[in-house]
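Asker: Feature table excerpt (Swiss-Prot):
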- ALA225, ARG226, PRO227, SER228, ILE229, GLY230, LYS231, THR232: ATP binding site (BINDING)
- 194-451: domain 'SF4 helicase' (DOMAIN)
- TYR55 to His: In plasmid pCHL1 (VARIANT)
- ALA188 to Val: In plasmid pCHL1 (VARIANT)
- THR189 to Ala: In plasmid pCHL1 and plasmid pCTT1 (VARIANT)
- ALA200 to Gly: In plasmid pCHL1 and plasmid pCTT1 (VARIANT)
- ILE267 to Val: In plasmid pCTT1 (VARIANT)
Amino acid sequence: MKTRSEIENRMQDIEYALLGKALIFEDSTEYILRQLANYEFKCSHHKNIFIVFKYLKDNGLPITVDSAWEELLRRRIKDMDKSYLGLMLHDALSNDKLRSVSHTVFLDDLSVCSAEENLSNFIFRSFNEYNENPLRRSPFLLLERIKGRLDSAIAKTFSIRSARGRSIYDIFSQSEIGVLARIKKRRATFSENQNSFFDAFPTGYKDIDDKGVILAKGNFVIIAARPSIGKTALAIDMAINLAVTQQRRVGFLSLEMSAGQIVERIIANLTGISGEKLQRGDLSKEELFRVEEAGETVRESHFYICSDSQYKLNLIANQIRLLRKEDRVDVIFIDYLQLINSSVGENRQNEIADISRTLRGLASELNIPIVCLSQLSRKVEDRANKVPMLSDLRDSGQIEQDADVILFINRKESSSNCEITVGKNRHGSVFSSVLHFDPKISKFSAIKKVW
């Protein structure tokens, strides 16, 4: 965490930038003056300038260096020179970063700094109180208080960000992160590589990737199926495509299988040797060599398996944040949703709803796809064709609401072909694809055409 002086200096820099934009950009002025209050300013000069700008605006007077200086003199504020206003105007006009970065970005930064400062002050006071009476307070209670305040600060920061409205043009044109910039980069990526995955990742299945974008950054993706149909196999196969073929960083949180079991499935997938043969050790020299080669392949990849994951939602959320921060993962897989416990204990339906909302929020917050496996209710077993529907998602309709993409896997017991149905796609079309599935090696592949 930054020191308090570093936070204050950063806040004063942001105040300076915002007042400069208010001075030269009329479309920014009203918004900035409406969103801020004078007590939020750290620098007394900036606070006085803000008060004067607001007075001039409220009285229909132009906001210029001269008009602001005259009002400051009228209020007998003499601890600041007119040249400070002139420098503010000059920097706002000549600094490319100040001109290109939207005022809403600066406002967001200011709210984050404010939350960071409040949290820093709280931690400082809490440790002082604990050091004065170490025997009267539990260190675990202190940590719990800090954790609660941290969660509150994060929630407050994001609520402030989401509460601020932004014009359509601002969102469209904003510097390097606006909609126009993203569309141009997508076009450049498509022209260069003939694919549409600038801000998304291919699943590795051409038929699916040609029809729609599944693993877009920020997407909350659900893979749902009946037991023993291939949910975990599809997730592992997709993760291998990402980590090995595409050289992406992948996090896999398994609440059901051990790390060793997952790695054996990965080895079976890469070598084409059945999981049963690997378990028995019934391998030829050539097969053992293939296993060793697969080991070298995965050694070069960034595939992180967390099989000792706690079942509590808050601990899983912390683990995901840590994987993103420390290991810079691009995609997270969770196996599976119904094994997670939430502190909302009124009933299981409310628990699942809380879990779904939290994972959806994490995908958006961390700007990565989070793929979560889910069970289906027994209703699908009662239907003759056993084709899954959105209403079959187990325990909560909230999953259907929160998910950006929902994939269903359907396979007849006697068939080696699986139908992958996109039952929901918030940002694209729904469709179906058929893949070949080899359960012995947990591998999905395109169906070979017979000519």
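Counting starts with 1 at the first residue shown.
The backbone N, Cα and C atoms fix where each Cβ goes, and this holds for glycine too.
Nope, none of those substitutions made it into this model, it's the original residues.
Each of the listed features needs to be described in terms of its position in the shown structure.
Answerer: Reduced to three states, the DSSP call for PRO227 (ATP binding site) is coil.
There are 15 other Cβ atoms within 10 Å of the Cβ belonging to TYR55 (variant position).
According to its DSSP assignment, ALA200 (variant position) is in a strand. ALA200 (variant position) has a Cβ environment of 20 other Cβ atoms inside 10 Å.
Take the CB of ILE267 (variant position) and look out to 10 A: across all protein chains shown you find 20 other CB atoms. In the three-state DSSP classification, ILE267 (variant position) falls within a helix.
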Asker: From the Cα of TYR55 (variant position) across to the Cα of PRO227 (ATP binding site), what is the distance in angstrom?
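Answerer: Checking the Cα atoms of PRO227 (ATP binding site) and TYR55 (variant position) gives a distance of 67 Å.
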Asker: Taking all residues of the domain 'SF4 helicase' (194-451) together, what is their mean pLDDT?
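Answerer: On average, pLDDT over the domain 'SF4 helicase' (194-451) sits at 85.
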Asker: Enumerate the residues of the same chain, ALA225, ARG226, PRO227, SER228, ILE229, GLY230, LYS231, THR232 excluded, that satisfy the criterion Cβ within 8 A of the mean position of the Cβ atoms of the recorded ATP site; list them in sequence order.
Answerer: ALA233, ILE409
Asker: Tell me, if you would, which residue among PRO227, GLY230 (binding-site residues) has the fewest other CB atoms within 10 Å in the structure shown?
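Answerer: So among PRO227, GLY230, the binding-site residues given, the one with the fewest Cβ atoms within 10 Å is PRO227.
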Asker: Would you kindly give the Cα-Cα distance separating ALA225 (ATP binding site) and TYR55 (variant position), rounded to the nearest Å?
Answerer: 62
Asker: List the same-chain residues at least 6 positions away in sequence whose Cβ sits under 8 Å from the Cβ of ILE229 (ATP binding site), in sequence order, or say none.
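Answerer: Non-local contacts for ILE229 (ATP binding site): ILE409, ASN410, ARG411, CYS418.
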Asker: If you draw a 10 Å sphere on the Cβ of THR232 (ATP binding site), how many other Cβ atoms land inside?
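Answerer: Result for THR232 (ATP binding site): 22 neighbouring Cβ atoms inside 10 Å.
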Asker: For TYR55 (variant position), which DSSP three-state class applies?
Answerer: helix
